[in-house]
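Some notes on the structure that comes next.
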Amino acid sequence: MLVTPLLLVTLLCALCSAVLYDSSSYVYYYQSAFRPPSGWHLQGGAYAVVNISSEFNNAGSSSGCTVGIIHGGRVVNASSIAMTAPSSGMAWSSSQFCTAHCNFSDTTVFVTHCYKHGGCPLTGMLQQNLIRVSAMKNGQLFYNLTVSVAKYPTFRSFQCVNNLTSVYLNGDLVYTSNETIDVTSAGVYFKAGGPITYKVMREVKALAYFVNGTAQDVILCDGSPRGLLACQYNTGNFSDGFYPFTNSSLVKQKFIVYRENSVNTTCTLHNFIFHNETGANPNPSGVQNIQTYQTKTAQSGYYNFNFSFLSSFVYKESNFMYGSYHPSCKFRLETINNGLWFNSLSVSIAYGPLQGGCKQSVFKGRATCCYAYSYGGPSLCKGVYSGELDHNFECGLLVYVTKSGGSRIQTATEPPVITQNNYNNITLNTCVDYNIYGRTGQGFITNVTDSAVSYNYLADAGLAILDTSGSIDIFVVQGEYGLNYYKVNPCEDVNQQFVVSGGKLVGILTSRNETGSQLLENQFYIKITNGTRRFRRSITENVANCPYVSYGKFCIKPDGSIATIVPKQLEQFVAPLFNVTENVLIPNSFNLTVTDEYIQTRMDKVQINCLQYVCGSSLDCRKLFQQYGPVCDNILSVVNSVGQKEDMELLNFYSSTKPAGFNTPVLSNVSTGEFNISLLLTNPSSRRKRSLIEDLLFTSVESVGLPTNDAYKNCTAGPLGFFKDLACAREYNGLLVLPPIITAEMQALYTSSLVASMAFGGITAAGAIPFATQLQARINHLGITQSLLLKNQEKIAASFNKAIGHMQEGFRSTSLALQQIQDVVSKQSAILTETMASLNKNFGAISSVIQEIYQQFDAIQANAQVDRLITGRLSSLSVLASAKQAEYIRVSQQRELATQKINECVKSQSIRYSFCGNGRHVLTIPQNAPNGIVFIHFSYTPDSFVNVTAIVGFCVKPANASQYAIVPANGRGIFIQVNGSYYITARDMYMPRAITAGDVVTLTSCQANYVSVNKTVITTFVDNDDFDFNDELSKWWNDTKHELPDFDKFNYTVPILDIDSEIDRIQGVIQGLNDSLIDLEKLSILKTYIKWPWYVWLAIAFATIIFILILGWVFFMTGCCGCCCGCFGIMPLMSKCGKKSSYYTTFDNDVVTEQYRPKKSV
């Protein structure tokens, strides 16, 4: 099971209990009398804890709390709250617990106790050992439940739930109604016995596991990995494997990317222009009769009031009742445009008396402020006060201003310019709604500056790169230290899968490289520990097999760790690359040819989220898709099974192709009879002229010499060979040479000759000639030897440099060939990656199309249209599954071929012509390549051909017997005719030889048997007139219109592998290596033996005598000389040796007594 059963907690009955689960992290209430059958069911009634707090005392410093009142409440505004006391509980006493309550808006439910006369305002006095649960609305009690303390000895918990306003006391339901209202406030009033723990909760859906009507386990659908997996598949039991999922509860944020860091906006300035009214009449009596002109009212924005005509008028200050009156306006009309703010503003002009006209207009509410100006007008304006209505006063200009304070309206002299500073706060690594340079959408933003900055993308003031659908793919933002590049990915990865190993949810496989992820094959793995993501750990362990879930060569264990699957037979496998040490002999009529061959042995695995591909994020489509049953599971099972079989076969392939060790045969003590196989075995070392005893008794000295040293050595062989030293001298290129080594005998001989030649002057001077001649010959030998060594060194260096050059060129050509293979495979992978990325983009388009269908049609028509889309997309997924199966079959066949190639071409020498390269196989070197293996075959191909006459066989016709036929035996070759004679030769190499009995097979007849195949036997042969193709096609494809959605158009050029030029270069390198032979000048090694001096031989003689004496003494003292008396002939011991020696005889002063003991049987 994926989840851990909570065996300590069981819900007993409907609407009667509520217990906290999972270390009190959530609570589950099943509120129905109907019990679902056993199994997992998606239910409501689960509440997850979002906040925890504690309180130790809220009764202050008093000796106890006051019973019968509600106190200590706190505002929560939550779906549920649980208030719990310590496990020992709290006593129903004012010294500890008084009241607990919950407020559901206008309804309050509480539990309390009160045993005082007149001191219980809420419940009245209760009898001893009774408690009261009550509910009241707007101060009026409407529910009472009296319970004995025998049922609840102490206060333990008080839980309130919004669903049907349920209240639980000590886990038992004590109040409910038919309303669902959130808890607004709650609290416990107590003095001691705490602390009281408050757990505020929110409502979530839950997947509950029922057994006999009782919930045994609960999984919250809260967006956690465990909740996402269980609630999407409606089960908590999962076997090991991979489970695609869709996270529809993504937290969405929003950000905007601006084109510029700041924007200047010029606002509109509204101009109001006032002028003098030339035809205005004097006002009648009373302020209400003053007529207004040119009323201008500002709405919102910026305004300019133009009073330029006032330049010919004289402003009249306020003087009691005369002139202007504007105490509420701290400005003059000349300064009204100086950036003043108003909520409302209206201006008009009028003509009235300067005496009291402004003041009375403000008092009567005609204006907020009034400004008076004199223009020398007539005194024809009537008064405005009650005693002056019939009096005439000087007429003046009155300007009415009606306003209120605020910020909707601002005055200005010029159009204002507003600068807006833009800050690009980009939210990374989460799903967001974005507005990037005016293009809106939803995506997962990642920073790709490190990988994109070196390519100078968008270097010419570009802002973004769009994909084929017109959406933003990559955009750039100017940062503090240069350009920053960001990539927009789909919010939901269609390849994301949960990994279940050992029955536990251990990780996530995704195609998105997130922080802390770990690359496994072509996916990224994120380990999950305790329901949360964790940073990656390196792979440090190898396992021989994986009993859990595996992905490629990686084994995912139940603790989430990763191990590499390495079968035991592969642990010590090391494949050398170009370490070729074999010697190949090539016939003159053949050329060495190098052929490369690439075989694919593995395939890229693809994971598709079926539900996401079909419906996108449309909830209506997903609801309709439930009618299709497990079709997605069937398609995914096909794709996943292909991946699993691919992994298993790949491991078996590597296991089966491991090179086995070869045991060296031991051929000692093997008799081959009359067959001489000495040429096949190692030649024994030839015996030297000196024996082992000579090598032991003489010191040898080796020296490098000329080829003439061998003749000199043979000439001086013998006991007195040193006398022939000068006579055995040889010539080399016209120079007399002797080996440079002189023994002691030669030195004594030549020294005595030189001394004798100097005894009598010129008479004996000729005796020095041998000494001078041998000295000159030895100097010649040394000079020539040094010259030859120098020449050989130059030849070796030149040839070695040439060989190294050819080897480097060969490795470079091989590297280029492999690089081309890498490029081809990489481009194929890039095409697949681009295809999957485009599918990700298309999923967003799918959601948009479905959403438009539901917006444009009613429910029935929309479901019909979406049903067609679902059918089409399921068909596409079926085609994908079939394609992966076909690809798997093809790759599996390629693996079988690769296995044959390794076994037949690499581990052995193939006898099949052109199976391992072109021509007859010599050697094959394997090399790892992307998704496969490259074989480099060395073979020899014909260079020249001989035109011969071939004969199938011979028909023999004896004189006195029936005729018979002979044909070549299998593998022996073919019969040929050369110059009238018949021979047999191999089919692939011209080697004519006489025909022997072992080369033929005898046939009983010279006739050939023919088998005729009738047309009716093989039914696959079809005449042209058997059926009409057009007629047959019209039956099944008649006026049928098939339209496929126009997704991204792919236009890819598939690369073709061509490395012929590199192979030609390798062949040239081989020819160059063949030419790098070294023809060195021949030298020889001369070994000269030098005898030891006389004192060495004297020491050897003394050591031999002492050894013999010690050996005789040992024989005498141990009485074991009986077998040696005749050999040594020691006469004084004969009498002792004549006696019988026994292990049981004791000697004292030679022979004193002789004791015999019984002999023991052995």
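Keep in mind that glycine also has a Cβ here, set from the backbone N, Cα and C atoms.
The noted changes are left out; the structure has the residues it started with.
Since this is a predicted model, take the numbers as computed values, not measurements.
Record note (Swiss-Prot) on the natural variant L122 to I: In strain: Isolate Vero cell-adapted p36 and Isolate Vero cell-adapted p65. Within the same chain, residues at least six positions away from L122 (variant position) with a Cβ under 8 Å of its Cβ are G68, I69, I70, F110, T112, C114, S134, L141. The secondary structure of L122 (variant position), as reduced to three states from DSSP, is coil rather than helix or strand.
Here the residue is the original one, while Swiss-Prot reports the natural variant L130 to F with the comment In strain: Isolate Vero cell-adapted p36 and Isolate Vero cell-adapted p65. Within 10 Å of the C-beta of L130 (variant position) we count 15 further C-beta atoms, all protein chains included.
K364 (variant position) counts 13 other C-beta atoms within 10 Å of its own C-beta, drawing on all protein chains shown. Here Swiss-Prot describes K364 to R as a natural variant; the accompanying note says: In strain: Isolate Vero cell-adapted p36 and Isolate Vero cell-adapted p65.
According to Swiss-Prot, the mutagenesis experiment K1159 to A carries this note: Localizes exclusively to the cell membrane.
K1160 to A appears in Swiss-Prot as a published mutagenesis result, with the remark: Localizes exclusively to the cell membrane.
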Study note, to complete from the structure: The rounded CA-CA distance in Å from K364 (variant position) to L130 (variant position) is 73
